[in-house]
Amino acid sequence: MDPALSAVRLTVQEAIHILSSSEDAGHILSTLGTLKRYLGGTEDPVLPEEKEEFATVHFSAVLRCLVSKLSPGWLELSPGGQLERLWESFFLDGPPDQAFLVLMEAIESTAGPSFRLMKMAQLLDTFLSTGRVAALMEEQCRPQTKPSFPLFQETLLSKVVGLPDLLGNCLQRDNLTQFFPQNYFPLLGQEVVQALKAVVNFLQDGLDCSVSFVSRVLGKVCIQGRKREILSVLVPQLTVLTQDSCLWQRVCWRLVEQVPDRAVEAVLTGLVEAAPRPEVLSRLLGNLVVKNKKARFVVTRKLLLLQYQHTTPMVQSLLGYLALDSQRRPLLIQVLKELLETWGCSSAVRHTPLEQQCYISKAILVCLAHLGEPELQDIRDELLASMMAGVKCRLDSSLPPVRRLGMIVAEVISSRIHPEGPLLKFQYEDDEMSRELLALATPEPAGDCSSVSRGPSPAPVDTESPVEMPEKAVESDVPPTQPQGSDSELDSDDEFIPYDMSGDRELKSSKEPLYIRDCVEALTTSEDMERWEASLKGLEGLVYRSPTATREVSVELAKVLLHLEEKTCVAEFEQLRQSALVAVTVTDPEQVAKYLTSQFYGLNYSLRQRMDILDVLVLAAQALSRPKSLQRRSQHGPPVPGTMCSPALAVSQTGNVAAPDWQVVVEERIRSKTRRFSKGCPQRELSGVPNEFSSVAGYFFFPLLQHFDRPLVTFDLLGDDQLVLGRLTHTLASLMYLAVNTTVAVPMGKALLEFVWALRFHVDIYVRRGLLSAVSSVLLSVPTERLLGDLPDELLEARSWLADVAEKDVDEDCRELAVRALLLLERLKDKLLSSSSPQP
């Protein structure tokens, strides 16, 4: 055995014995000073071999001995805090990995609040704030040859990353703020940067090193859900350091390459979220997606196809990263193909939420913006096939946003694969989502860090607007200036007062018909367009003024209006036709409702006419369920769907007559003498009137349920006509709600729940929304006692289905409607229990 090594062992053993037994301050300080020589930084250093043996073999034992002696009395043996400072220096100046593990071991083994526990926690706080964690990671980056080194590193890794949880469990309410996760992980990110700077210095000096431990620290932190805290500090500094240094770029590439496979997704997601631009992401990741299969799967599939919660700038940064290098651009083309394949899948359209479809559409548009003309021409046929399939299944959707997505993406794709041909144009609402999607189709200018030319910029999609050139519009509004003294100035009429023509009315040769039969004749046989238009515009008011005459020809008039086509350009033709049809239905509800419901399942009707029937039934039912003073507004049009009964509108014609002067004086005097502590909005009570819809609700409701499962030659509710089925479910829900507290509400509710149960697993989102609304309507309209007495089995079945929808449905609106229905069920149960409980 080497005598020098044996001497170190003997010295350490003797020192531990003295520290354990002696109470003499001078003796203790002398012993600690002797041991401090092995850590360096003294005037009398030891041999390098002795220093290495002490650090690798004996240092942990010395630290444990120092921890065991920690007490207020032991530290006060030396006045002035000299012993305490010397005691702390062993933890702060020695090998950081062993000091850190001994500190963590001591804190975890100390039970309950105590002086030793808080002193060790404060020392650990000092250890962190003085940069010792960076020194710890720097030490792990050096080459290691010990057999036990992997196990030691694993222990060290778990303690470094799990420090906030471990300290929180040990200190509980006495925990220090530095150990909170929101404070610790940004500090750890700063320490990672310092460790990487040391690695760069090693490489510049020609020394060998590894960033594997730092990669594992980063991966474990991201797996535990703290990637935002650590990367918010790490990424901005690496962005600056890698801007002008290829060595720093290589270190960053190596850092992410050595992240364990189980942590690749978390690290990549965090980096993509934190990187401000594609060039920054390219400097941090390099060609990782080309070398690493797991990284390629995460970037090209998981972040784009399986997840959809990421922001639009993140998608742009991710796809821009793929477009910046020639080795990665084939992956961009592959991503576009896979996105379009998913976008064109009818099953995906039915079973994925709208948010995910919008996310995929944005990714497609960003891909198209990054690809050049030659690259797109190579895959032109595949793009065209996917586009046609996607447009077809989206235009068949019942949801307007889904249809709009199909139109916009199809316009952009067609403009890119056929730039020389006629542009494909659709008519859709110009809302915020449409503008955002069209903006994504135009690529941003390539940055200076782009390593590959992106080819010719794609032509922006032609978004036709009413005003093409603002300058031309200005020119058309402002007359051209004329030189002074011109003839136009002499002939000007500006000094004359303009004639008021605001009250002028258009003179018509045909007068408005005065009788219902004249209107029917004019609408069916008249060739005079002015008379036809006048009949249509005056029909609604005439129906309300002549109810008896209307009932004589109500069915005939409803038939004429249902089949009426626009012969000439009439403003608001559809609204006028619908208002007149609603007025006829309100005037003679039983006969007209029988006719309309029988025609809903009839042959040779368009989908538009069938949906018109449903709209008219709902509007008429809404009008019948209101007081007459609200529904008979012959001069102001029919009731608008969704309009609530307002007390101000319920005042009758007689109630609106001006009061006499003496009554006004008396009321004013009373009002001035009255002291009021609070005053609400003035309201007039509505006079009680019967609900006219209650007697005819069955004629509106039950015929619509009879043949929904019987396909016709041109009409199949359970097949392709899902839009009409969705409108039918919403119509039935509205009729059920308007039949509240009526005698027919119970059989209506039972029939509606059976209808819902038959269609509860329908794939169309719009249909499921209507079914869920129908359940809520039943719960609101049928009395509680009748619900639980007549429909207990149906409610139990509906409850289990609602719970399943609230948890698993892909559509957010469906989940929300299911939760509301469940809350209504709970409220009904609580109401029943409170009413059945004995009163004290």
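Including glycine, each Cβ sits where the backbone N, Cα and C put it.
Note that the coordinates shown come from a computational prediction; the quantities given were computed from them, not determined experimentally.
As written in Swiss-Prot, here are the features:
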{"type": "MUTAGEN", "residues": "Leu395 to Gln", "note": "Does not inhibit interaction with TTI1 or TTI2. Inhibits weakly interaction with TTI1 or TTI2; when associated with E-407 or R-424. Inhibits interaction with TTI1 or TTI2; when associated with E-407 and R-424"}
{"type": "MUTAGEN", "residues": "Met407 to Glu", "note": "Does not inhibit interaction with TTI1 or TTI2. Inhibits weakly interaction with TTI1 or TTI2; when associated with Q-395 or R-424. Inhibits interaction with TTI1 or TTI2; when associated with Q-395 and R-424"}
{"type": "MUTAGEN", "residues": "Leu424 to Arg", "note": "Does not inhibit interaction with TTI1 or TTI2. Inhibits weakly interaction with TTI1 or TTI2; when associated with Q-395 or E-407. Inhibits interaction with TTI1 or TTI2; when associated with Q-395 and E-407"}
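Positions of Swiss-Prot features highlighted on the structure.
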residue: Leu395; record: mutagenesis position; DSSP (3 states): helix
residue: Met407; record: mutagenesis position; DSSP (3 states): helix
residue: Leu424; record: mutagenesis position; DSSP (3 states): coil
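Between the listed mutagenesis positions, namely Leu395, Met407, Leu424, the fewest other CB atoms within 10 angstroms of a CB are found at Leu395. When the Cα atoms are compared, Leu424 (mutagenesis position) and Met407 (mutagenesis position) turn out to be 9 Å apart. A straight line from the CA of Leu395 (mutagenesis position) to the CA of Met407 (mutagenesis position) spans 8 Å.
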